[in-house]
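J.: Before we start, here is the structure in question, set down as structure tokens.
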Amino acid sequence: MKKFNILIALLFFTSLVISPLNVKANENIDSVKEKELHKKSELSSTALNNMKHSYADKNPIIGENKSTGDQFLENTLLYKKFFTDLINFEDLLINFNSKEMAQHFKSKNVDVYPIRYSINCYGGEIDRTACTYGGVTPHEGNKLKERKKIPINLWINGVQKEVSLDKVQTDKKNVTVQELDAQARRYLQKDLKLYNNDTLGGKIQRGKIEFDSSDGSKVSYDLFDVKGDFPEKQLRIYSDNKTLSTEHLHIDIYLYEK
């Protein structure tokens, strides 16, 4: 019994010594990453306005059980007569970063959840085609029994803030990062004015979003590492059509006002 008590005491003492060192190491890593983040001031007003428009002013495209064998280029899929509720659009052209990805979904029943753009969009009905990058998942065998709410951990200047569970939801077992990111940035723009200029109440200057799945998969974006001034280039980050398992999935967001 005496040996057992000594062992417990040693384990307790060891945990006291080791734990602070681990925390400090993690804090050092986070501080380095924080310094590497891009600043809002690096972006033009046009870029910020278009990011705001893409994520907050427009609704994402949502389609279920769609199929097409049509293509414009080898790395695209063309869905003719896709839209029934948008007056200005008729066809949908989805771009991928490889022809292999397009072939994988060609003539398959799929669900789509991408953010659209129309400037410099070519391939379908002239002036009546919306373009996207990725946002595609299989329709068969990928549905949850009920919609799942994805928890968000939010830190602003290192202080954790409470976020309600209704901000990001999905009905898929495997979901594209784009579907999650579209909802998360919509929340950040509407509630925290993420892409507003300073004069319009945009206090956030730098930020990072991470999507962390139970299988160890992780995808992260620098929220102000924005390519170009227009959605045609800004949304290209989704052309890889990355997906994550929704089992034990959560989102971590780090925002800084300086």
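Every residue number used here counts from 1 along the chain in the order it is shown.
Placed from the backbone N, Cα and C atoms, the Cβ positions cover glycine too.
These figures come from a predicted structure and were not determined experimentally.
Quick paste of what Swiss-Prot says about this protein:
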BINDING   Asp212, His248, His250, Asp252  Zn(2+) binding site
MUTAGEN   Phe72 to Ala  Complete loss of host cytokine gene expression
MUTAGEN   Asp212 to Ala  Complete loss of host cytokine gene expression
MUTAGEN   His248 to Ala  Complete loss of host cytokine gene expression
VARIANT   Pro114 to Ala  In strain: ATCC 23235
J.: When you put Asp212 (mutagenesis position) at the centre and draw a 10 Å sphere around its Cα, which of the recorded positions Phe72, His248, His250 have their Cα inside it?
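T.: For Asp212 (mutagenesis position), the recorded positions whose Cα atoms are within 10 Å come to His248, His250.
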J.: List the residues in the vicinity of the Zn(2+) site, defined as same-chain residues other than Asp212, His248, His250, Asp252 with C-beta within 8 angstroms of the site's C-beta centre.
T.: Pro151, Asn153, Glu210, Phe211, Ser213, Leu249, Ile251
J.: In whole Å, how far does the CA atom of Phe72 (mutagenesis position) lie from that of Pro114 (variant position)?
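T.: Rounded to the nearest whole number, the Cα-Cα distance is 18 Å.
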J.: How big is the gap, in Å, between the Cα of His250 (Zn(2+) binding site) and that of Pro114 (variant position), rounded to a whole number?
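T.: Cα-Cα distance, His250 (Zn(2+) binding site) to Pro114 (variant position): 20 Å.
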J.: Taking DSSP three-state, what's His248 (mutagenesis position) in: helix, strand or coil?
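T.: Once the DSSP labels are grouped into three classes, His248 (mutagenesis position) ends up as coil.
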J.: In the structure shown, which of the recorded positions His248, His250 has the fewest other Cβ atoms within 10 Å?
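T.: Each of the recorded positions His248, His250 was scored by Cβ atoms within 10 Å; lowest is His248.
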J.: Let me spell it out: for each of the recorded positions (Phe72, Pro114), count the other Cβ atoms within 10 Å of that residue's Cβ, using every protein chain shown. Which one has the most?
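T.: The residue with the densest Cβ neighbourhood is Pro114.
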J.: Counting only residues 6+ apart in the same chain, whose Cβ is under 8 Å from the Cβ of Asp252 (Zn(2+) binding site)?
T.: Ile152, Asn153, Trp155, Ile209, Glu210, Asp212
J.: How big is the Cα-to-Cα gap, in Å, between His248 (mutagenesis position) and Pro114 (variant position)?
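T.: About 23 Å separate the Cα atoms of these two residues.
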J.: How many neighbouring Cβ atoms, not counting its own, are there within 10 Å of the Cβ of Asp212 (mutagenesis position)?
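T.: There are 16 such Cβ atoms around Asp212 (mutagenesis position).
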